[in-house]
Each structure stands twice: as structure tokens, then as C-alpha cells.
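Database features, via Swiss-Prot:
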BINDING   137-141, 163-164, R171, K176, V232, R284, D437, 453-454, W482  FAD binding site
MUTAGEN   K176 to A  Increases catalytic efficiency
MUTAGEN   W195 to A  Increases redox potential, reacts faster to NADH and forms two-fold longer-lived CTC
BINDING   W195, E492, N582  NAD(+) 2 binding site
MUTAGEN   K254 to A  Abolished DNA-binding without affecting binding to poly-ADP-ribose chains; when associated with A-264
BINDING   G307, G308, F309, L310, E335, K341, G398, E452, H453, W482  NAD(+) 1 binding site
MUTAGEN   E313 to A  Increases catalytic efficiency 30-fold. Increases affinity for NADH 20-fold
Amino acid sequence: MFRCGGLAGAFKQKLVPLVRTVYVQRPKQRNRLPGNLFQQWRVPLELQMARQMASSGSSGGKMDNSVLVLIVGLSTIGAGAYAYKTIKEDQKRYNERVMGLGLSPEEKQRRAIASATEGGSVPQIRAPSHVPFLLIGGGTAAFAAARSIRARDPGARVLIVSEDPELPYMRPPLSKELWFSDDPNVTKTLQFRQWNGKERSIYFQPPSFYVSAQDLPNIENGGVAVLTGKKVVHLDVRGNMVKLNDGSQITFEKCLIATGGTPRSLSAIDRAGAEVKSRTTLFRKIGDFRALEKISREVKSITVIGGGFLGSELACALGRKSQASGIEVIQLFPEKGNMGKILPQYLSNWTMEKVKREGVKVMPNAIVQSVGVSGGRLLIKLKDGRKVETDHIVTAVGLEPNVELAKTGGLEIDSDFGGFRVNAELQARSNIWVAGDAACFYDIKLGRRRVEHHDHAVVSGRLAGENMTGAAKPYWHQSMFWSDLGPDVGYEAIGLVDSSLPTVGVFAKATAQDNPKSATEQSGTGIRSESETESEASEITIPPSAPAVPQVPVEGEDYGKGVIFYLRDKVVVGIVLWNVFNRMPIARKIIKDGEQHEDLNEVAKLFNIHED
């Protein structure tokens with residue numbers, strides 16, 4: 001009895017300041033509880049009855065009083081523990097609020113998601129049972145469609161269902177500007193400084209732009225809601241219904257599929273063991289950028305496999321970083337030069353030399369045969385017998401369109417290009433549209449295509465949104481794409497750009513203003529498609545006073561700036577503007593006209609490449 005009383009007394013001494021509102025002190029009574037340890041508590045009726053029985057002289061005497069003390073003691077401990085827990089939780093919430101002061105909305109969103117997913121617990125946000133506009137996928141195409149729908153129908157209710165835990169964001173800075181940031185917290189803030197010095201977030205909009213998915217059906221003026229971390233696993237086209245991976249169902253009136261793609265791997269890596277796979281990055285998302293940035297500070301060697309846009313951009317970014325860190329950066333690919341599938345051979349070779357000057361060890365004509373582990377390092381064996389030792393691998397060898405919904409939805413997959421096969425209005429069915437990387441569409445000028453670029457996601461998403469609200473417009477606006485190999489070399493392209501096509505290139509000497517940095521300063525944005533997409537050239541005329549255009553340079557010359565025309569049946573179907581910026585409307589008009597040109601040197605005058 002006295003041990004119990006002593007324990008309770010100890011708790012009382014520590015908890016009295018915390019629980020003053022829990023009990024009241026009564027006047028002193030003659031018949032106090034044994035041990036004289038407690039003030040009298042307000043207790044439940046059952047305990048009051050027990051106390052009355054103990055003090056009435058009923059049989060049991062000391063034993064009954066002992067039981068009462070035990071019961072009251074346990075009640076004291078429980079009440080004290082509850083009060084202590086409540087106060088600690090209040091203090092924790094207060095500290096979290098203080099810690100959150102000064103954080104950007106994007107960082108608050110990221111921390112909230114990270115906190116919610118710790119230990120596998122995900123907050124259960126109830127999806128609405130019905131929405132007028134359902135967008136599957138949370139990338140650029142879906143966001144462009146949502147904005148387009150709301151522009152044409154200001155009261156529209158739009159729900160985006162995204163497997164990605166992040167809100168919609170732009171991908172180009174993940175392989176470009178973010179790597180050149182001086183901010184040590186760039187992986188947390190995801191803010192980057194453009195070449196013109198302006199700060200920008202990779203998120204299209206802050207969390208405050210979106211409405212709650214649960215509240216979406218009841219909001220008077222509509223809005224855009226995003227369900228993150230959710231995947232649509234079943235599509236019923238006839239029933240206008242989808243099923244999510246959590247079992248919930250959503251019916252819709254109009255649906256857009258913008259599921260994007262998944263980075264391709266290499267068969268040699270797929271065959272390798274778990275350690276090789278754990279030390280390989282398939283670069284695509286914010287999480288991949290964060291992981292690779294951390295890895296680049298911890299290892300001595302990184303090998304980038306892939307010589308296209310993404311591979312070359314990442315290699316240059318890591319190479320420039322290596323000049324300060326000393327990390328070895330290797331890039332290998334099967335083509336003869338960087339971007340060999342896009343650029344004519346002479347320009348591909350010149351570009352490769354430029355990449356080398358960024359601090360990258362470039363290995364062309366390299367086909368990976370196997371990847372293993374030797375002496376704690378990764379060992380890449382090439383088909384020609386060469387071996388490459390490295391600490392980490394980054395694969396950038398293209399995308400595989402996400403078309404799983406074709407099976408349950410009964411949608412057609414294009415056998416040549418992959419992706420959902422849609423018409424010129426981007427329709428797969430009367431109530432289903434597809435946009436972005438996953439759409440294999442019919443281009444009324446260039447034929448059937450599938451494009452994996454940011455601006456195409458913007459253009460196709462916007463068109464799909466317009467058509468979902470009744471526009472019935474075909475795909476005719478040619479999207480563009482761009483690539484920067486650091487701040488000094490960049491190009492913009494449009495149409496069918498394939499090195500297997502005949503090309504004609506016209507070049508001139510570059511000036512100090514002919515680089516991506518200057519282009520950004522002029523346009524005000526590093527996402528150059530934002531300034532070029534809306535522009536149109538209404539009329540093309542060749543100025544009679546334009547200076548004469550020299551002959552095409554030969555191998556080994558310096559290709560400072562120029563225009564490369566890609567031909568099919570003597571018609572220009574693609575154009576690359578090499579260090580020539582803010583001229584995309586002219587290129588777009590040339591492709592749209594689809595005419596044969598006797599002298600492309602004259603056409604090159606339209607781009608004013610000889611102006612200082």
C-alpha cells in the first residue's frame with residue numbers, strides 16, 4: 001500500500017503544475033485517505049461509491065481502503081500521463097509552426113508530403129465520386145490542359161490524378177538550370193536562377209493555387225484539384241469511370257490521359273545484380289535529381305549512358321561541376337558523336353568536342369555488353385572489349401510511354417511509334433483525349449508522330465483542353481524543343497529533326513550575344529518555349545538587301561551559329577536553329593507552308609544570322 005502511495009506521490013509532485021485544471025482542493029476532512037498523500041479528486045461515480053463504502057465501517061476495513069488507494073493512484077497516473085502527452089504534443093505543434101516560418105509554399109508542400117509518407121502512412125484524402133473533367137497524370141500536359149479548360153470554362157471543376165507525390169512541375173530545369181545553382185539548399189527549395197539572374201521555382205503554381213479534391217464538387221466557381229500519390233489502374237470507357245489503386249472509383253464526363261513515360265533501362269543493367277541496380281539512376285523526376293545531386297558529392301566517378309538531349313545535358317552539368325569537385329564524369333553512347341540521331345555528322349562531332357571541353361570524358365561508338373561489380377566499383381564491359389570502371393551509372397536512353405490503361409480501356413497502341421493512337425484532335429474515343437509523351441497523334445503536315453519534349457506537352461495539353469471544351473481543333477501548331485549544353489551553346493528545333501534525312505546547313509560567325517544566356521536575358525525566361533510558342537510569323541518575305549550567305553562550312557570549322565534544314569522530298573520538314581534565338585516563328589511558318597525551295601541559302605536569310 002505504501003509503495004503504491006509513494007509512487008503516486010512522486011507523480012503528483014511532477015504533475016501538479018500541469019494538471020491544476022483537472023482537480024479541485026476541498027476543505028480538510030478528519031477521515032482522510034490513509035497515508036495522507038492525496039488531495040481529494042473529482043472522480044467518477046463508481047469511485048465515489050467505493051470511497052463511501054470504505055468510510056462507513058463496512059466489513060473489509062483496511063483491505064477496502066487499500067483497494068481504493070490503488071484505484072485512485074492508478075487514476076492519478078493515467079490522468080497525469082494524458083496531461084503530459086497533451087502538453088508535449090501541443091509543444092511539438094508549436095515548434096513545427098515556428099520552424100515553418102519563412103519556408104516557401106513549395107517547401108512546405110514537400111515537407112508535408114515527406115512527413116505524411118514516413119513509415120508508410122499516407123494521408124487518406126477522399127476522392128470525389130464524380131468530376132466533369134478528369135486528367136490522368138500530373139505532368140506538364142495535364143497542367144496545360146487544366147489551364148486551357150479553365151480558360152474556356154471559368155467554372156470548370158478539374159481533377160488531376162497523379163502518381164507523382166509532387167504537384168505539377170516542369171522537368172527541363174532538372175537537367176539544366178538546377179545544376180548550375182550556387183544555392184546549397186537547391187535540392188530542398190527547387191528554386192533556380194535563370195541565365196538572366198531571375199529566380200524561379202520549377203513548380204507551375206504554389207499549393208495555394210489548387211483546391212482540395214474533397215471540396216472540388218462543392219466549390220461554386222470550380223477550380224483545379226490534384227490527388228498526388230494516386231494511380232489510375234482501370235479505365236472503363238463506356239461507363240465513364242476509373243478505378244484508383246486505393247480501390248476508390250471516379251466517374252467523369254471528359255477524360256484526358258497524360259500518363260507520360262517511364263525511363264528506359266538497358267538490358268545489360270536489367271540482367272545485373274541488385275547492387276548494380278541500386279547504383280544506377282534512371283533520371284526523370286525530382287527525386288532522381290535530389291538523389292543524383294547527393295551522389296555527385298559522395299562518389300569519385302559517374303558514368304552517363306546516352307548521347308541524346310538528356311544524356312548530353314546531364315554530362316555537361318556534371319562536367320562543369322567536376323571542375324570544382326574533381327569528380328570524374330564519363331559519357332558513353334553507341335553513336336559517333338553527341339546527339340548523333342539529331343544533328344548531321346559534322347555538327348555532332350563538333351558538339352562532342354564542346355562537351356569534352358566541359359570536363360567530360362566522352363566515349364562514342366560504345367555499346368554496353370554487361371555491367372558487374374569488381375573491387376567495390378562498377379565494371380562496364382563494352383562490346384568492342386573496352387572496360388569502364390565507375391562508382392555510379394546514370395541512364396538516359398529515352399522513354400517508354402505509359403500505356404497500361406490501353407488494355408482495360410480498349411484503346412489502340414501504335415505499333416510503330418508506341419503510345420496511344422489518337423486522331424488530329426488528340427481523341428482516342430469520343431470522351432477520351434491523350435496528350436504529351438504518351439500520345440501518338442496525326443500531324444496534318446508531317447504525318448503520324450510521337451514527341452517527347454516539354455513544349456509538345458504544353459501544346460498538346462492545351463489543345464486537348466480546348467477540344468475537351470468543344471473547340472474541335474486539329475493539331476497544326478508545331479511544337480519546338482531546345483537543348484542547352486551549358487550557358488554558351490544551345491539550339492532550338494522544330495519539326496522532323498532526324499540525322500538520317502538530307503540536311504543543308506548555313507552558318508555564320510557567332511557574336512558574344514549568340515548563346516543561351518543572352519537569349520534568356522532577352523526573353524525573360526529560361527523556358528524558351530514560353531516566349532516562342534505563342535508567336536506566329538504571318539508572312540515570309542526574303543529581304544532584297546540581305547547580305548549574301550556563304551557556302552556551307554566544311555568539317556573542322558567553327559559552327560558559331562547557323563540554320564540546319566531537314567528535307568523530305570525536297571520539302572523542309574525540320575529546322576535546327578544553332579545558337580540562333582527568337583526566330584522560331586519563322587521556322588514554324590516555313591514548315592507550315594510545306595513548299596519546295598530552290599535555294600535554301602535564300603531561305604536562311606530570313607533568320608538574319610549575319611546581323612551583329
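Positions of Cβ are set from backbone N, Cα and C atoms, glycine also.
Bear in mind that the values here come from a model prediction, so they are computed numbers and not experimental data.
Listed binding-site residues near F309 (NAD(+) 1 binding site): W482 (candidates G139, A141, D164, R284, W482, N582; Cα-Cα distance within 10 Å).
With G307, G308, F309, L310, E335, K341, G398, E452, H453, W482 listed as the residues that bind NAD(+) 1, the site has a largest C-alpha separation of 21 Å. Between W482 (FAD binding site) and G307 (NAD(+) 1 binding site), the C-alpha separation comes to 15 Å. Sparsest Cβ environment among the recorded positions K176, K254, R284 (other Cβ atoms counted within 10 Å): R284.
Rounded to a whole number, the C-alpha distance linking G398 (NAD(+) 1 binding site) with R284 (FAD binding site) is 10 angstrom. Taking every protein chain shown into account, D164, E335, E492 are the binding-site residues, and of these the Cβ with the most other Cβ atoms within 10 Å belongs to E492.
Here the candidates are the binding-site residues G139, A141, R284, and by Cα distance the one nearest K254 (mutagenesis position) turns out to be A141. Checked against E335 (NAD(+) 1 binding site), the binding-site residues G139, A141, H453, N582 differ in C-alpha distance, with H453 being the nearest. Cβ contacts within 10 Å of F309 (NAD(+) 1 binding site), excluding its own Cβ and spanning all protein chains shown: 24.
Across the structure, E313 (mutagenesis position) and R284 (FAD binding site) place their CA atoms 13 angstrom apart. Taking each of the recorded positions G139, E313, G398, H453, N582 in turn and counting other Cβ atoms within 10 Å of its Cβ gives the largest count for G139. Annotation note: A141 (FAD binding site) sits in a helical segment as assigned by DSSP. When the alpha carbons of E492 (NAD(+) 2 binding site) and G137 (FAD binding site) are compared, the span between them is 27 angstrom. Around W482 (FAD binding site), a 10 Å sphere centred on its CB holds 25 further CB atoms from the protein chains shown. Comparing C-alpha positions, A141 (FAD binding site) sits nearest to K176 among the recorded positions K176, G307, N582. Nearest neighbour of K176 (mutagenesis position) by Cα distance, taken over the binding-site residues G137, D164, R284, G307, N582: R284.
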